[in-house]
Each structure stands twice: as structure tokens, then as C-alpha cells.
Amino acid sequence: MFHSPRRLCSALLQRDAPGLRRLPAPGLRRPLSPPAAVPRPASPRLLAAASAASGAARSCSRTVCSMGTGTSRLYSALAKTLNSSAASQHPEYLVSPDPEHLEPIDPKELLEECRAVLHTRPPRFQRDFVDLRTDCPSTHPPIRVMQWNILAQALGEGKDNFVQCPVEALKWEERKCLILEEILAYQPDILCLQEVDHYFDTFQPLLSRLGYQGTFFPKPWSPCLDVEHNNGPDGCALFFLQNRFKLVNSANIRLTAMTLKTNQVAIAQTLECKESGRQFCIAVTHLKARTGWERFRSAQGCDLLQNLQNITQGAKIPLIVCGDFNAEPTEEVYKHFASSSLNLNSAYKLLSADGQSEPPYTTWKIRTSGECRHTLDYIWYSKHALNVRSALDLLTEEQIGPNRLPSFNYPSDHLSLVCDFSFTEESDGLS
């Protein structure tokens with residue numbers, strides 16, 4: 001079953017590896033062409049149900065869902081897409097199933113199955129956690145949070161035009177296994193995702209069996225709906241482990257700009273730690289993309305901050321905000337978050353020598369318009385109430401390779417960000 005021991009070992013070592021600074025990691029270069037074809041193993045058992053649902057969704061959505069300009073056309077397109085997707089054929093996916101009636105999945109077994117599907121691909125990239133602890137050890141286990149724009153399948157194969165990425169590297173049946181492998185490798189307690197267009201037929205059914213409770217909020221006018229053979233709208237998804245947290249309240253937020261409702265969304269949930277009883281708010285968002293929309297993003301960010309101000313009762317509840325902000329640190333929306341009365345700090349600044357500089361990139365791709373290397377993804381946190389105990393280091397340029405992302409090694413054009421948080425002693429009275 002373990003066709004790539006190197007791939008297996010790199011995955012299993014990630015979760016409980018000690019927080020050492022930048023252990024040596026192999027610089028794996030992306031192949032210029034797909035590996036030679038070899039006979040593929042039989043379809044893995046745990047992935048079979050999701051594969052069947054995904055296939056049903058593709059076979060039923062064979063036309064472009066034209067969005068048009070009218071409200072009636074919008075809702076018609078949404079209804080058509082959802083009715084032809086796996087969600088309508090599997091209504092149990094529309095709500096989180098009762099975990100008592102759900103057969104759990106062994107994470108190691110699912111990891112083995114993903115590895116079997118990926119046996120012709122090069123091993124996954126090695127990344128290491130950087131120890132950022134400056135205080136005494138916490139009495140409670142840290143809260144591991146993963147932020148990741150996983151790249152909507154419809155956009156990856158359609159609109160995004162990754163000219164240096166072979167079509168074979170974007171095949172969903174293999175790319176979804178790369179995504180799952182990344183999640184299984186780092187085992188986050190909380191998972192914040194953007195560009196999710198396979199929630200109902202892949203992530204919700206599989207992650208719920210791994211013990212996660214999930215929430216999905218699609219974009220009202222998802223660009224995925226304009227792509228032929230789409231799997232429905234993309235949106236934000238938030239998952240948390242039910243054995244660690246209890247959901248206190250949840251809000252789906254459609255962001256506004258200049259009082260107008262926009263196409264961008266956010267999810268904000270207040271969770272209670274079952275072990276300590278402490279509460280905190282976790283939010284995920286994905287702001288408007290493209291150059292020229294800086295003021296629009298700024299307005300969306302201000303709206304999100306106002307919503308979070310209300311949800312956290314004026315910063316009384318500790319807050320973590322994950323997102324693809326589509327904004328460099330020089331943009332106004334970044335400055336709004338950095339100077340907010342919510343007292344937020346960006347976790348990945350702590351990896352820099354001075355603790356004040358963002359990474360040089362969180363996304364690196366080549367499109368028809370040219371090469372793009374930007375820092376767009378962030379994990380913000382309440383610096384008065386939370387400590388960052390460790391953060392997952394980013395891939396090096398050598399690891400990413402000359403053809404950039406996505407690739408046979410890595411499933412998205414954005415890198416995942418992973419941080420371990422603990423409560424400060426001063427935050428005892430805040431939750």
C-alpha cells in the first residue's frame with residue numbers, strides 16, 4: 001500500500017514533530033512532465049464514496065451555468081447547479097450528520113489510500129514547524145489552525161490559466177488526494193478553507209468521518225458557475241474537531257462595500273474548548289481579487305472588522321481570523337486589520353528576523369499575463385489573549401521549482417499556513 005515510503009514518512013512526522021527551527025528539508029523540484037504511467041491500484045475503499053458522488057456531479061452538470069445580470073437568472077443558475085450536483089442526490093450532505101450514526105475513518109488508513117492514488121507522483125514537500133515560544137509551557141494542548149486557499153477545481157481547470165502547469169497535475173481525483181494528504185499530515189484542530197467547490201461530495205463527508213464539524217458558505221455569484229462541467233459554486237468552509245470544541249454560535253456574513261452587498265463572504269464561529277472551558281472566535285474569509293479593487297477590498301475588510309467587533313463583544317472574546325485577503329501588506333485593508341481596536345497581529349510576521357515583516361510570498365504562479373509572486377494569505381490573532389507557539393515554515397523557491405504552483409507536488413497556487421496557538425494567562429478572564 002505504501003508505494004512511496006518517503007511520502008508516508010514526511011506526512012506522519014508533521015503533527016508531533018518537536019518545534020525545531022528549520023530542520024534540513026529536501027529541495028524537491030517539480031518534474032517537467034508527468035511520471036511514466038504505471039498500473040494504478042484498485043480504487044481505495046474510503047475514497048470510493050466521494051469519487052462516486054463527484055462523478056455523479058460531473059455527469060449531471062454538463063452545461064455552462066450562465067450567471068447573467070438579473071436576480072432571477074442568478075437564483076435560477078444557483079438552483080440549477082445545486083440540483084444537478086451531488087448535494088441533491090445525497091441530501092445527507094446538506095447538513096452535518098450526527099456523529100453517533102457515522103462510521104469513523106482511521107486517518108492513517110485514509111492517508112494510505114491517498115498515497116495509493118498518488119503513487120506515480122513525486123513525494124510531498126517537506127516543511128518544518130518553527131518554534132516561537134517565549135513563555136512557559138501551557139497546561140493545555142495548543143490549538144492548531146490551518147489556513148488554505150485550496151484552488152477551486154473549476155477555476156484551476158478553467159479560468160485561472162496556469163500555463164506552466166500540465167493538465168494532468170490538475171486532475172481532481174489525484175489533486176483532492178494531495179489536499180487531503182496535506183490536511184492529514186498537519187492534523188489541524190481547525191481548518192479554514194477558501195475556493196471550496198467540492199464541499200458536499202468530498203470534504204464534508206470525509207472530514208465529518210474524521211471527527212470534524214463543517215460549515216460552508218458559497219459565494220452568491222461564484223465564477224465557478226460560468227465554467228462548463230462545474231461542481232457548483234465555490235466558497236469558504238470552516239471545520240473544527242468536535243472532540244475538542246463545542247459550537248457556541250455561528251454567523252455567515254455576506255460582506256458589504258459602500259453599503260452594497262458583494263460577492264465575497266465570511267464565516268465566524270464562537271467555539272468553547274471542552275477541556276478548559278475557554279471561548280474564542282474563529283473566522284474565515286476570502287476578499288475580492290485583482291488589481292484595481294484595492295478600495296473595494298478595504299471596504300470589505302472594514303465591514304468584516306465591524307461584524308467581528310460585534311461578535312467578540314468589543315474584543316472581549318479572543319479572535320483568530322484566517323483568509324485569502326488578496327492584498328499585499330502595503331494595502332489599506334491590511335493596515336485596517338493591523339491597527340484595529342480588536343488588537344490583532346499577523347502570525348506569520350513572527351517568522352521574520354525582526355518579527356515585523358510578512359513572508360515574501362504565500363502564492364506563486366505563472367499565468368498567461370506573467371509570473372505572480374505575492375503575500376495574500378494571513379492568520380490574524382488577538383495578541384493580548386493568544387500566543388503563537390509555532391508556525392509552519394513556507395516552501396523555498398527551490399522546492400517550488402521553476403514552473404511554480406500548482407504542480408505535481410502541490411495541489412494549489414496558495415501555500416497552506418499552519419499555526420499552534422495557546423491562551424495567555426492574562427486571557428483567563430476574557431473567555
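Note that Cβ sites are derived from N, Cα and C of the backbone, with glycine treated the same way.
Where a substitution is noted, the model still shows the residue that was there originally.
Secondary structure at Glu195 (mutagenesis position), taken from DSSP and collapsed to helix, strand or coil, is strand. Long-range C-beta contacts of Glu195 (mutagenesis position), restricted to its own chain and to partners at least six residues apart, with a cutoff below 8 Å, comprise Asn149, Ile150, Leu151, Ala152, Leu155, Asp234, His286, Asp324. Here the residue is the original one, but Swiss-Prot notes a mutagenesis experiment at this spot, Glu195 to Ala: Slightly increased activity as transcriptional repressor. Lack of catalytic activity.
Feature annotation from Swiss-Prot assigns Mg(2+) binding site to Glu195.
The Cβ of His414 (mutagenesis position) lies under 8 Å from the Cβ of Trp148, Asn149, Ile150, Leu151, Asp324, Thr362, Thr363, Leu376, Asp377, Leu405, each on the same chain and at least six residues away in sequence. The substrate binding site annotation in Swiss-Prot covers Glu195, Lys219, Pro220, Trp221, Asn263, His286, Leu287, Lys288, Ala289, Asp324, Phe325, Asn326, His414.
Counting every protein chain shown, the Cβ of Arg290 (mutagenesis position) has 9 other Cβ atoms within 10 Å. According to Swiss-Prot, the mutagenesis experiment Arg290 to Ala carries this note: Lack of catalytic activity.
For Asn326 (mutagenesis position), the same-chain residues lying six or more positions away in sequence with a CB closer than 8 A to its CB are His286, Leu287, Lys288, Ala289, Arg290, Trp293, Arg297, Leu376. Asn326 to Ala appears in Swiss-Prot as a published mutagenesis result, with the remark: No effect on activity as transcriptional repressor.
According to Swiss-Prot, the mutagenesis experiment His414 to Ala or Asn carries this note: Decreased activity as transcriptional repressor.
Pro220 (substrate binding site): 17 other CB atoms within 10 A of its CB, across all protein chains. All protein chains included, Ala289 (substrate binding site) registers 14 other Cβ atoms within 10 Å of its own Cβ. All protein chains shown were included, and the count of other CB atoms within 10 Å of the CB of Leu287 (substrate binding site) stands at 27. Ala289 (substrate binding site) falls within neither a helix nor a strand when secondary structure is assigned with DSSP, and so counts as coil. Residue environment of Phe325 (substrate binding site) contains 27 other Cβ atoms, counted within 10 Å of its Cβ in all protein chains.
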